[in-house]
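The structure appears below as structure tokens.
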Amino acid sequence: MAALSSATKRLGRLIPHSSVLFVCDVQEVFRGLTFQLPTVIHGTNTMVSAAKLLNVPVVVTTQYGSRLGSTVSEISKNLEDAPDVKVFDKMKFSMLVPEVERHLTTNMPQRKSVLLCGIETHVCVLQTCLDLLDKGYDVHVVSDAVSSSTSYNRSMALERIRQSGAYITSVESAIFQLANDAGNPEFKSISKLIKEHLKVQNGFDTGARI
């Protein structure tokens, strides 16, 4: 069993019962200030929907919410019926503040794979990733659900994250990894979710800024 667990970690497998979804600081104030934010919101929302289908808990943070506002309405609305979601406000850039770490260790100690979405890739997402890696978590950064103020900062940060040992994935790939099998009871719903997701253009596939 120990050998299997080690191999699973090395390969970066995503399994619902050992995973948690992190949504980092996708706040109203960043509309118009973040490269391809509509794509980030859409991708993050698809991840939230998949988490609800597959019983993956969600951890959401806001950065200095009293000044910078709440999570964008599209995501907040989708989270309303999530069975396991906790929202934390913070001042530190990393999501792994003591309250979040306590929530993880107390309520979900078996969940050691973190799917990470949000902004900004070169600041809060990067620092969250490094802190999680330092604590022994596998980190899967969902590349079409993270961004920065500029395309350059996003690209640089993804490379830095890769250098540190995290996995870079996509919305579609991560969800199919979690589902794992066309025999999954939720596969029809997952397939429909992916089809709906792909109807919206991925802004990171183009040079246009939205």
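Every residue gets a Cβ built from N, Cα and C, even glycine.
Here Swiss-Prot flags ASP25 (among others) as active site, drawing on experimental evidence. When secondary structure is read from DSSP and collapsed to three states, ASP25 (mutagenesis position) falls in the coil class. Its Cβ taken as reference, ASP25 (mutagenesis position) is surrounded by 25 other Cβ atoms within 10 Å in the chains shown.
Listed in sequence order, THR61, THR62, GLN63, TYR64, VAL97, VAL100 are the same-chain residues at least 6 apart in sequence whose CB falls under 8 Å from the CB of LYS90 (mutagenesis position). The active site annotation in Swiss-Prot covers LYS90 (among others).
Residues within less than 8 Å, Cβ to Cβ, of CYS124 (mutagenesis position) and separated from it by at least 6 positions along the same chain comprise CYS24, ASP25, GLN63, PHE93, SER94, MET95, GLY118. Under the heading active site, Swiss-Prot lists CYS124 (among others), citing experimental evidence as support.
According to Swiss-Prot, the mutagenesis experiment ASP25 to Ala carries this note: Impairs the isochorismatase activity and reduces the virulence; when associated with A-90 and A-124.
According to Swiss-Prot, the mutagenesis experiment LYS90 to Ala carries the annotation: Impairs the isochorismatase activity and reduces the virulence; when associated with A-25 and A-124.
Under its mutagenesis entries, Swiss-Prot includes CYS124 to Ala with the note: Impairs the isochorismatase activity and reduces the virulence; when associated with A-25 and A-90. Following the DSSP three-state reduction, the secondary structure of CYS124 (mutagenesis position) is helix.
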